[in-house]
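Here's what Swiss-Prot has on this protein:
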MUTAGEN   LEU276 to Ile  Reduced secretion to the medium; localizes mainly to the Golgi apparatus. Mild dystrophy with reduced alpha-dystroglycan glycosylation and no apparent brain defects
BINDING   CYS289, CYS296, CYS317, CYS318  Zn(2+) binding site
MUTAGEN   CYS318 to Tyr  Reduced secretion to the medium
BINDING   GLY345, ARG352  CDP-L-ribitol binding site
BINDING   ASP360, ASP362, ASP364  Mg(2+) binding site
MUTAGEN   VAL405 to Leu  Localizes mainly to the ER compartment
MUTAGEN   PRO448 to Leu  Not properly targeted to the Golgi apparatus; strongly reduced secretion to the medium; localizes mainly to the ER compartment. Strongly impaired glycosylation of alpha-dystroglycan in muscles and brain
Amino acid sequence: MRLTRCWAALAAAIILNLLVFFYVSWLQHQPRNSRARGPRRTSAIGPRVTVLIREFEAFDNAVPELVDSFLQQDPAQPVVVAADTLPYPPLALPRIPNVRLALLQPALDRPAAASRPETYVATEFVALVPDGARAESPGHLERMVEALRGSSARLVAAPVATANPARCLALNVSLREWTARYDPAPSAPRCDALDGDAVLLMRSRDLFNLSVPLARPLATSLFLQTALRGWAVQLLDLTFAAARQPPLATAHARWKAEREGRSRRAALLRSLGIRLVSWEGGRLEWFGCSKESARCFGTVAGDTPAYLYEGRWTPPCCLRALRETARYVVGVLEAAGVRYWLEGGSLLGAARHGDIIPWDYDVDLGIYLEDVGNCEQLRGAEAGSVVDERGFVWEKAVEGDFFRVQYSENNHLHVDLWPFYPRNGVMTKDTWLDHRQDVEFPEHFLQPLVPLPFAGFMAQAPNNYRRFLELKFGPGVIENPEYPNPALLSLTGG
């Protein structure tokens, strides 16, 4: 049957409407990032840079806007959003091959490679972009790459125009002393670390050769590792825009983010072995042991703590506890009229630099046995363990006939009190340990006692303490430091 012109026109109209309908439907199902709302510029550098977004809060963020802003500059821009676990609420990310979500916490149903961030980065460079930034001006990544290529620095940074833009800091990290110290940068814009919001660009191989490349807080973790390696960061005269709808806009969201940030930072620093941070301006922040926690090391074998084998000295929190305990014990002894003096390694530390030896793990004091009865705490310790009003624990040591004062019931950093008594002009005692310095000595070293700076206060010491120390340890002991048991581990590496 032949179709009339009317039927043909009707069929054509239906087909045209169907085509329009399917096209509009297809557009609506495309990711919003793939539909440019303005002119787009394809970057010649883009394929060599991966945008990596790690620092954001799952409960309140502007990550979709951030991703969208980079895709508007270059639809082919590789973007990786990294999180420990699947973010909740879910992130509204475009479902396109060059935008990927990396979950870093291992899971039973995923291969090991899926938890390694380098699996998701195939480019020469990586840009670490914080939440709250926005790619608004074309070519920023290209300029950062060129700046990195032309610099001796291993990282370059561009501030983000937020309320807290990045600024330069100097950073000194000492693993041996468990410390990190921040100061004003002497040669900005070249610095060791940054404080504030910035986009960081570095070579991918450098990032993924770090011990923990994406640990949070990211900036804290990253700069501790790069400063330790001597890698400088160059702060560029280049600014990224802030998000149009910035994250953490409410007071509650900011409070929650700050609380979780503090918790993450403390966990990070403890895991990296940093026990003390000195912030710019001199504020100290401690991340080690306290009266409420156990000390930072376990039982000592062979007079050589485990940390010495790791190339470290006594953690600063432990030294602080020893200083506090020593000052307190000396105050109690002096108030009770108990004659005491610095002994052993503690006297050696006082003679060298007026403090505890930096790898020592206790404090030793000698006391006159006949004065023990003058001190209420020592009398109580004769019968059993005594916890005084300051939380210090006074007790008889299980190793022999001497006293021990512990920092607390939880923290067993301690001061040992060795009771001596005179016999024919020689100071002796009833308990001897297998230490070279544990020997008798003439009483004239104690007549009189002399004041000596030690651990932040003035303590009593034997007169002619150099001869006293050389009697116990050997000639030249003050000038030639050595670990307590060089047969096991020597300071000189022999």
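Counting starts with 1 at the first residue shown.
Every residue, even glycine, has its Cβ placed from backbone N, Cα and C.
Don't look for the substitutions in this one, it keeps the originals.
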Identify which of the recorded positions GLY345, PRO448 has its Cβ surrounded by the largest number of other Cβ atoms within 10 Å, counting every protein chain shown.
GLY345
For the Zn(2+) site (CYS289, CYS296, CYS317, CYS318), what does the 8 A shell look like? I mean other same-chain residues with CB within 8 A of the CB centroid.
ARG275, GLY288, SER290, ARG295, PHE297, PRO315, PRO316, ARG320, ALA321, ASN411, LEU413
I want the residues beyond ASP360, ASP362, ASP364 whose C-beta is within 8 angstroms of the mean position of the Mg(2+) site's C-beta atoms, in chain order.
LEU322, GLY344, GLY345, SER346, ILE356, ILE357, TYR361, VAL363, VAL415, ASP416
By CA distance, which of the recorded positions (GLY345, ARG352, PRO448) lies nearest to ASP364 (Mg(2+) binding site)?
GLY345
Three-class DSSP secondary structure - LEU276 (mutagenesis position):
strand
Nearest of the recorded positions (CYS318, GLY345, ASP360, VAL405) to CYS289 (Zn(2+) binding site), judged by Cα-Cα distance:
CYS318
Give the distance between the Cα atoms of PRO448 (mutagenesis position) and GLY345 (CDP-L-ribitol binding site), rounded to the nearest whole Å.
21
Taking Cα atoms as reference points, which of the recorded positions LEU276, GLY345, ARG352, VAL405 is nearest to ASP360 (Mg(2+) binding site)?
GLY345
Shortest C-alpha distance to CYS296 (Zn(2+) binding site) - which of the recorded positions GLY345, ARG352, VAL405:
VAL405
Can you tell which of the recorded positions (LEU276, CYS296) has the fewest other C-beta atoms within 10 angstroms of its C-beta?
LEU276
Could you check which of the recorded positions (LEU276, CYS318, ASP362, VAL405) sits closest to ARG352 (CDP-L-ribitol binding site), going Cα to Cα?
ASP362
Recorded positions CYS318, ASP362, VAL405: which have a Cα within 10 Å of LEU276 (mutagenesis position)?
none
